[in-house]
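Student: Next up is a structure, given as structure tokens.
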Amino acid sequence: MAAAGPEPRLLLLLLLLLPPLPPVTSASDRPRGANAVNPDKLLVITVATAETEGYRRFLQSAEFFNYTVRTLGLGQEWRGGDVARTVGGGQKVRWLKKEMEKYADQKDMIIMFVDSYDVILASSPTELLKKFVQSGSHLLFSAESFCWPEWGLAEQYPEVGMGKRFLNSGGFIGFAPTIHQIVRQWNYKDDDDDQLFYTQLYLDPGLREKLKLSLDHKSRIFQNLNGALDEVILKFDQNRVRIRNVAYDTLPVVVHGNGPTKLQLNYLGNYVPNGWTPQGGCGFCNQTLRTLPGGQPPPRVLLAVFVEQPTPFLPRFLQRLLLLDYPPDRISLFLHNSEVYHEPHIADAWPQLQDHFSAVKLVGPEEALSAGEARDMAMDSCRQNPECEFYFSLDADAVLTNPETLRVLIEQNRKVIAPMLSRHGKLWSNFWGALSPNEYYARSEDYVELVQRKRVGVWNVPYISQAYVIRGETLRTELPQKEVFSSSDTDPDMAFCKSVRDKGIFLHLSNQHEFGRLLATSRYDTDHLHPDLWQIFDNPVDWREQYIHENYSRALDGEGLVEQPCPDVYWFPLLTEQMCDELVEEMEHYGQWSGGRHEDSRLAGGYENVPTVDIHMKQVGYEDQWLQLLRTYVGPMTEYLFPGYHTKTRAVMNFVVRYRPDEQPSLRPHHDSSTFTLNVALNHKGVDYEGGGCRFLRYDCRISSPRKGWALLHPGRLTHYHEGLPTTRGTRYIMVSFVDP
């Protein structure tokens with residue numbers, strides 16, 4: 001049942017008994033043009049009890065067009081009901097009634113009343129006034145498709161040939177005396193419904209004619225989004241963005257995200273009027289910057305790190321924490337690890353982390369906290385500490401390659417802001433551009449442009465995760481409840497984002513800088529001894545950083561790092577020491593070395609002409625990964641070293657060979673069954689073994705001191721007849737591939 005409202009007949013009687021309206025020139029008698037009304041005589045009145053981000057966005061758009069704005073209710077208690085869920089809003093009329101007493105006799109004054117939290121102004125006062133004068137009204141209300149709050153009143157509305165039929169009270173514009181005559185009739189409770197009040201006045205035919213009340217049926221001035229999302233598109237000019245109503249071919253001046261369309265308004269507000277333009281880029285990005293002053297200590301930060309699932313390259317992640325370009329004595333570290341598998345990694349890094357940051361706290365898997373409970377605990381640590389000025393949440397699958405990330409986000413001066421991160425070469429990111437009706441992922445029209453950084457700026461989005469910064473004051477004043485992440489059965493990050501959105505706090509995302517990337521974790525198999533080795537497909541950039549020699553690119557670029565110790569035998573850096581060690585350890589962990597016999601059941605024919613003590617990559621499940629390494633790194637180097645040859649980098653024989661004095665110390669002269677052969681030393685001569693090396697008999701050229709991680713690349717069959725020289729002490733390991741057999 002709607003809140004009690006005034007009866008139309010009673011209102012009409014009251015209005016007829018009032019003194020006559022001050023003379024107002026009929027709109028039909030006024031000149032029709034942009035200069036029909038002086039913009040200086042326009043006043044925008046709005047209502048806001050708190051300076052929310054929605055309110056600041058409204059003011060920002062008003063200031064862009066030089067509107068004069070008067071705000072009612074700032075700092076006062078809202079008693080107008082929960083208008084987001086039910087009827088209410090009468091308090092707005094009471095405030096407006098009092099304010100309009102100032103303008104009751106100003107017949108040339110035009111007032112536009114709009115909401116503020118969910119409104120954006122899209123064009124100038126001049127255009128607004130021109131359209132108002134052309135309407136021929138004394139008071140023009142916005143229109144929508146829904147007869148709210150009483151559907152039973154729908155049949156009393158005049159028929160409309162084209163356009164929206166029903167009144168919406170979120171925006172109206174009119175001559176000050178007319179508005180005063182309307183709102184002075186309000187004598188109801190603050191939580192009675194304002195829209196019902198205006199509706200009942202409008203529905204009286206005599207009153208409608210007497211006061212020249214009308215609706216903006218075709219959204220020439222007011223665009224209410226509820227029920228009209230399919231009608232609205234963005235219209236891009238070089239330095240301006242408008243919304244266009246394609247149903248009526250109009251360019252509205254006021255955009256109102258009424259009802260459940262707040263997120264769609266946030267999307268439009270990223271562009272309108274100049275949030276982002278094709279020529280100017282981000283129009284508002286630098287207006288709120290808070291540059292951290294030099295010579296003064298920066299804000300105190302709680303860095304909350306979460307290891308919630310087995311995560312590749314975790315030791316590298318922990319080391320990157322030490323590289324943040326922010327004074328470590330201003331950072332306290334909270335680390336939650338739910339994975340027993342990662343306890344050794346954290347134990348190795350913990351002494352450094354303890355020495356680096358001002359305070360540290362570790363919560364391990366023995367606490368049996370859920371991901372939501374751990375996040376609530378960390379966030380509350382900042383909330384309860386008045387000295388905690390910023391809360392920086394960081395998941396272990398977020399790779400921050402930009403050490404200035406924390407500083408950049410703080411200087412953006414937003415309540416909540418995340419750095420844009422995505423998986424390498426993928427569209428998977430740490431934000432959603434839109435939500436589906438059930439509040440799960442939906443792709444916004446600009447999602448790809450944002451992920452690929454074709455549009456750069458600071459964006460208002462409905463969902464962020466994995467890395468974000470929140471003001472400590474925001475936690476203490478606007479998000480005081482402890483259970484933010486564990487308050488529902490949904491994913492903790494979804495629960496957090498919903499809690500923030502419901503408070504009217506914007507979730508900002510910055511893609512102004514390259515901040516880093518996300519790791520893929522779903523196929524991370526910890527059954528391997530060194531599971532990171534298998535990440536060449538899922539996380540190729542991180543895999544390369546960990547396993548490909550730091551000088552490989554320089555060698556490929558022709559910087560003089562490739563050597564030729566024998567004719568057509570090339571020597572170049574390929575693998576890191578870590579990869580060499582982990583390959584050897586994987587082989588020894590597997591342990592099923594061949595016996596170096598001619599009979600070999602692993603081969604199609606069951607016979608090996610030149611046997612070695614070895615383990616094939618297929619045996620340890622690493623064949624596909626090694627072939628990807630050949631395609632990505634060995635193939636380009638081969639074509640660089642042998643101009644005119646194009647390799648398919650196909651190899652069916654990929655294996656690690658072990659040489660020992662008491663097992664198989666050497667290998668007799670032979671040709672390889674390949675177009676070219678790759679031979680990588682996996683350990684150090686003089687440290688791990690003595691002797692060894694390779695001799696090319698045709699040239700009587702030997703390589704007696706192989707370098708760990710460096711690859712020999714040489715032709716196989718026909719020309720490069722060679723032998724493995726005896727290993728005299730220790731154990732020598734090499735990785736061999738017969739390529740393009």
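Cβ atoms are placed via backbone N, Cα and C, with glycine included.
Annotated Mn(2+) binding site per Swiss-Prot: ASP115, ASP118, HIS256, in sequence order. The 2-oxoglutarate binding site annotation in Swiss-Prot covers ARG602, TYR659, ASN679, ARG732. If you look up Swiss-Prot, you'll see 650-741 marked as domain 'Fe2OG dioxygenase', on the strength of sequence analysis. Feature annotation from Swiss-Prot assigns Fe cation binding site to HIS670, ASP672, HIS722; the stated evidence is sequence analysis. Mutagenesis annotation in Swiss-Prot: ASP672 to Ala, described as Loss of lysyl hydroxylase activity. No effect on glycosyltransferase activity. Mutant mice are born at the expected Mendelian rate and have no visible phenotype, excepting decreased hydroxylysine modifications in type IV collagens in the skin; the structure shown retains the original residue.
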Student: Under a criterion of Cβ-Cβ distance under 8 Å and sequence separation of at least 6, what residues of the same chain contact ASP672 (mutagenesis position)?
Tutor: GLY716, ARG717, HIS720, PHE738
Student: If you count Cβ atoms within 10 Å of each one, which of the binding-site residues HIS256, HIS670 comes out on top?
Tutor: HIS256
Student: Which residue, of the binding-site residues ARG602, HIS722, ARG732, has its CB surrounded by the fewest other CB atoms within 10 A?
Tutor: ARG602
Student: Nearest to HIS256 (Mn(2+) binding site) by Cα, among ARG602, TYR659, HIS722, ARG732 (binding-site residues)?
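Tutor: Among ARG602, TYR659, HIS722, ARG732, ARG602.
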Student: Restricting to the domain 'Fe2OG dioxygenase' (650-741), what is the model's mean pLDDT?
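Tutor: Mean pLDDT for the domain 'Fe2OG dioxygenase' (650-741): 93.
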Student: Say you check the Cα of ASN679 (2-oxoglutarate binding site) against those of the binding-site residues ASP115, ASP118, HIS670, HIS722; which is nearest?
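Tutor: Sorting the binding-site residues by distance from ASN679 (2-oxoglutarate binding site), the top entry is HIS722.
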Student: CB neighbours of ASP118 (Mn(2+) binding site) within 10 A?
Tutor: 24
Student: For ASP672 (mutagenesis position), name the DSSP secondary structure in the helix/strand/coil scheme.
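Tutor: Going by the DSSP assignment, ASP672 (mutagenesis position) belongs to neither helix nor strand, so it counts as coil.
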Student: Where HIS722 (Fe cation binding site) and ARG732 (2-oxoglutarate binding site) are concerned, what is their Cα separation in Å, rounded?
Tutor: 18
Student: By the DSSP assignment reduced to helix, strand and coil, which category contains HIS256 (Mn(2+) binding site)?
Tutor: strand
Student: Identify, in sequence order, the residues in the chain of ASP115 (Mn(2+) binding site) that are 6 or more apart from it along the sequence and have a CB within less than 8 Å of its CB; answer 'none' if there are none.
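Tutor: Sequence-distant Cβ neighbours: THR46, VAL47, GLY170, GLY171, HIS256, ASN258.
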Student: ARG602 (2-oxoglutarate binding site) to HIS670 (Fe cation binding site): how many Å between their Cα atoms?
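Tutor: Cα of ARG602 (2-oxoglutarate binding site) to Cα of HIS670 (Fe cation binding site) measures 20 Å after rounding.
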